[in-house]
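Listed in Swiss-Prot as a mutagenesis experiment, Pro642 to Leu is described as follows: In cch; semi-dwarf plants with pale green leaves and ABA-insensitive stomatal movment. For Leu690 to Phe, Swiss-Prot lists a mutagenesis experiment annotated as follows: In rtl1; semi-dwarf plants with pale green leaves and ABA-insensitive stomatal movment. Ala990 to Val appears in Swiss-Prot as a mutagenesis experiment; the accompanying note says: In gun5; semi-dwarf plants with pale green leaves.
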Amino acid sequence: MASLVYSPFTLSTSKAEHLSSLTNSTKHSFLRKKHRSTKPAKSFFKVKSAVSGNGLFTQTNPEVRRIVPIKRDNVPTVKIVYVVLEAQYQSSLSEAVQSLNKTSRFASYEVVGYLVEELRDKNTYNNFCEDLKDANIFIGSLIFVEELAIKVKDAVEKERDRMDAVLVFPSMPEVMRLNKLGSFSMSQLGQSKSPFFQLFKRKKQGSAGFADSMLKLVRTLPKVLKYLPSDKAQDARLYILSLQFWLGGSPDNLQNFVKMISGSYVPALKGVKIEYSDPVLFLDTGIWHPLAPTMYDDVKEYWNWYDTRRDTNDSLKRKDATVVGLVLQRSHIVTGDDSHYVAVIMELEARGAKVVPIFAGGLDFSGPVEKYFVDPVSKQPIVNSAVSLTGFALVGGPARQDHPRAIEALKKLDVPYLVAVPLVFQTTEEWLNSTLGLHPIQVALQVALPELDGAMEPIVFAGRDPRTGKSHALHKRVEQLCIRAIRWGELKRKTKAEKKLAITVFSFPPDKGNVGTAAYLNVFASIFSVLRDLKRDGYNVEGLPENAETLIEEIIHDKEAQFSSPNLNVAYKMGVREYQDLTPYANALEENWGKPPGNLNSDGENLLVYGKAYGNVFIGVQPTFGYEGDPMRLLFSKSASPHHGFAAYYSYVEKIFKADAVLHFGTHGSLEFMPGKQVGMSDACFPDSLIGNIPNVYYYAANNPSEATIAKRRSYANTISYLTPPAENAGLYKGLKQLSELISSYQSLKDTGRGPQIVSSIISTAKQCNLDKDVDLPDEGLELSPKDRDSVVGKVYSKIMEIESRLLPCGLHVIGEPPSAMEAVATLVNIAALDRPEDEISALPSILAECVGREIEDVYRGSDKGILSDVELLKEITDASRGAVSAFVEKTTNSKGQVVDVSDKLTSLLGFGINEPWVEYLSNTKFYRANRDKLRTVFGFLGECLKLVVMDNELGSLMQALEGKYVEPGPGGDPIRNPKVLPTGKNIHALDPQAIPTTAAMASAKIVVERLVERQKLENEGKYPETIALVLWGTDNIKTYGESLGQVLWMIGVRPIADTFGRVNRVEPVSLEELGRPRIDVVVNCSGVFRDLFINQMNLLDRAIKMVAELDEPVEQNFVRKHALEQAEALGIDIREAATRVFSNASGSYSANISLAVENSSWNDEKQLQDMYLSRKSFAFDSDAPGAGMAEKKQVFEMALSTAEVTFQNLDSSEISLTDVSHYFDSDPTNLVQSLRKDKKKPSSYIADTTTANAQVRTLSETVRLDARTKLLNPKWYEGMMSSGYEGVREIEKRLSNTVGWSATSGQVDNWVYEEANSTFIQDEEMLNRLMNTNPNSFRKMLQTFLEANGRGYWDTSAENIEKLKELYSQVEDKIEGIDR
């Protein structure tokens, strides 16, 4: 452990002496000489870890945070209490006061300090309040978290009038208003018209601008003072001087600050003349190097000094040496808390990189970046990569950020941008011991927010000394950071011809039929497109085949390979000794996998690396996780690890192939999900060890920002988004199409006497299509009244329109291929279907409904009820929307069907009258009176969206990344909900985790919850559900800005409260009167990805649920309290622990692994799956110990689940539905809940579908049927997949396998689904042969899945069908073996 810490008492003597000499040589005139002891520190790592206590922050030792006054006769004591964000001020102020106490004859000072985050702890806050009771002076700085700002305000406000002085420097307005010095007060902050007070109104415009305005105020003091009343001028002057002292931050400045304030305002010192010096001012921005004689404001002067240094090695003298720019906080420099900065600079230079370390005194670093990193004449960067060591966003720091300004500066700089993390709210030991890694607050402020600027690589490089609160470098982490920064910089410097690239593809589950697994991506067609582009651009891609099909064959089985293999093509055989030499952590894998080589990716003697090289490009197949065949091992292995073959692959890529970069191709592999800390990894975490020093570029689906963020944080990836296939309407086929025609006939002929016969045909055909499972149908229609006939037809029509209009992605995307015109139409129609009040854009269907005197919501409701006239009107609105958008797009389409020249076309289209194609189209429909102004607004918006849809930057961004350039960041999510996701090719990020749920998300959440509750009441004799077990997904909450999170809050009856910055850190209970129903208990299963990204919101949820459990309300109106009291008594625990309801995996672990068992058929019975779920998902988050990680609470979990009457999940976008991925059934507890309930009653299972403007709540079985009809059994979908060949067959097989997963976890799949699938893919000889010949391995898995569904009792079919499946299985086995031979 000690080797991680880069400080004199843990280094070798020579290293310590070297650093000591460096330190002594870096003293500046503004820093007093400090003695550094070379004696070993006693019990350096024996401070009690917070992880074993309440999980909050370990407070620094008394000698730092509490200075006891020296008692002298007749010398008054002055007590100062302070609260600061940054620990460097704590140590600097302590040093200043300790020195003052030794020399002062006029006063003795008692100082008590708190870091702002410490005030979350109840006991610490109480101590703070007690300390304030006899304090003379209070100081606060950088208090920007609202809940803590309120706590500080409440405590200080009580003592403000009594205290002699209250000084608050840049913080939230409610804290700033506490300021008072004599007659100077800020209690009316923001209400005065004077320039001084108007300054603070800028707080709302952004904290970075606010802080920089304060600095400007300091520089322009004389001008400001003339606007102040004369009686306040002197006190205001002293406040400004205080700010100057504080920003100066050095012990000398802070000592003079204490002298000035105490001498001016403490009554006991009135009449005593206390001398103090003026503040020593430093550059607001500049360049600082620990060996330089001064700070520099000019880059040329800095280089003049740098190039004349005599202490540099030969590497630094090379003109082509890599140059790394560093961004530093001035406060660390001026307070002397800079040893971690020194360590990074020294490490970079020792490795041959030149360094330009810049700093800023405010919160906006964009100006210094442009000023010092970019040549003012050529506008070219003078650095090859940039690393921020602040740990904060480039503009705004820990307060309100200005990401557009940051992005603009970084685009001008155009180099890779890394943000490393110094531990601010944890000590080193806390971080090392924590399974979470970084504390939730640090993740939000120091990881999530910089990512919005385009930052990568959140490597923890500095810790905090628990004795002094000062920073120290973590040596191994500093090495990792510096090497990676240099490697990113080398991409800028190296020629294309010499760069080596390792493209990594995935195969999951492991099988030849699955090589090239990636969500919605035709992997090999895309790789071929990338390689062709690389070759044209000057990269060495020797031997590239002529097409993607040949490329697949060569990767799977190269006939001319050096090594023969029955599996994939072997690129390299690695002997055990070589593997151990190249893989320092190989021994750590032996606990789980034994001695190498093991039996995975091995021939028994060597470890095998699968793939093939084409010149300087290697295409390799990432080994699988290793537990696929035996997922039950994960139940018993507390220290899961990659296997030797997995480690060998990455050792080969880095140290034998010597890749300059690795490109992980598609969503997603296993690297980022390997065991280790959630965020802020150590060198003992497997993702960190595996990726080593290779720059990582990762193509990730634009609709999956949550897992992309995991890849960004845990595998240090520069994630580049790719488009998912644009959604199309499912359409109708076979009997469903016939039904549509019959309904059209009925509408035309119902009054001619043929109505009853047509209705009878509709009923008969609907039953043949199995719609009687969804619609209550009579036996026949002859005896029905006209009203009842309309009702039956309306309900059937509504159901088939639901199927027809269902959105689905057809086919697979190819990198670099823009959408066709028709694909653009489908996307734009769906974009137009949503209201966007924030942009004052009405939904197109709403505009059309309005012009015929209807509200679109009424039409939706009527259609849902099966009212025939409303179903027909909705169909007309839908058709008119498509037609109008098609007419618009056709004007921008060439003869090949591609969208071109959007900008020029739009200019001519957005005129008036007949030139507008949508007006022309609608003039021939019943909607000819639609509001033209509203139409013009929505089509103007669609025109902008169209430009984004057809823009292709996926290849361009990859080239930028490989050339060491900045890839512009952008949000991930659903492009229909949020068109800002487009164009793809962005460095994908999530969102500020503290910004959800938004107000709009809460409004949507309430609608869904009320519909869910009403539906359950309808089917449960009018009773409210007492408990709902539900799932929170990371991606869903990013796409919807927290809708499902909001659903949980509304179920229990609380509302989120946002602070000034829009951050949600508090909740308040909604009264039972307003709620109008009982508070419903919840059991929340958070996905591992949600846990990683939104642990602050898990904290919020847990606090909210426990708050509700403690409300003094009748238990029949508060089911949370009812169950918590029952469980507390049953388990002998307190009510807060019994109210634990927020669960997930253990830290660093993901999924229930039921999907692994199902995909590999490696389970015996459903109880085994249920045991896996309980073992993997019973880890609870505790808001009373937020830094302690996830703790196993299986008993509480089981008891909470046993009360559930409803299980519930959300679908939020058209791209991913229940059977598209295994995640949904992997997290479904339906059968488990049934087994835990005392009455053994199966809970109701519901799915909320918010993929369209008309949100629905369906049963699970209804949703599975809808999914089967629109995808698996739909020719439009499966033919679209077949057009992608090899990979398309795998997609079809995956849907069938996931359907079996739903049978296993819920029993909600109808027999006819399997029967129809068998008819579609097996009984059809032509289809059967296409599947077998295109991808025999995946077809074999499909046959196996059918047989398994029958064997497990999920599918009852004829003996003939089973016999045919067995015969086909034998045939395909022979075919595969023939291919292999």
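Even glycines carry a Cβ here, placed using N, Cα and C.
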Leu690 (mutagenesis position) CB neighbourhood, other CB atoms within 10 A: 24
Neighbourhood of Pro642 (mutagenesis position) by C-beta distance under 8 A, where only residues 6 or more apart in the same chain count: Leu589, Pro623, Phe625, Gly626, Ser670, Met674, Phe686, Leu690
Cβ atoms near Ala990 (mutagenesis position) (within 10 Å, other residues, all chains): 25
Coarse DSSP state, helix versus strand versus coil, of Leu690 (mutagenesis position): helix
DSSP three-state assignment for Ala990 (mutagenesis position): coil
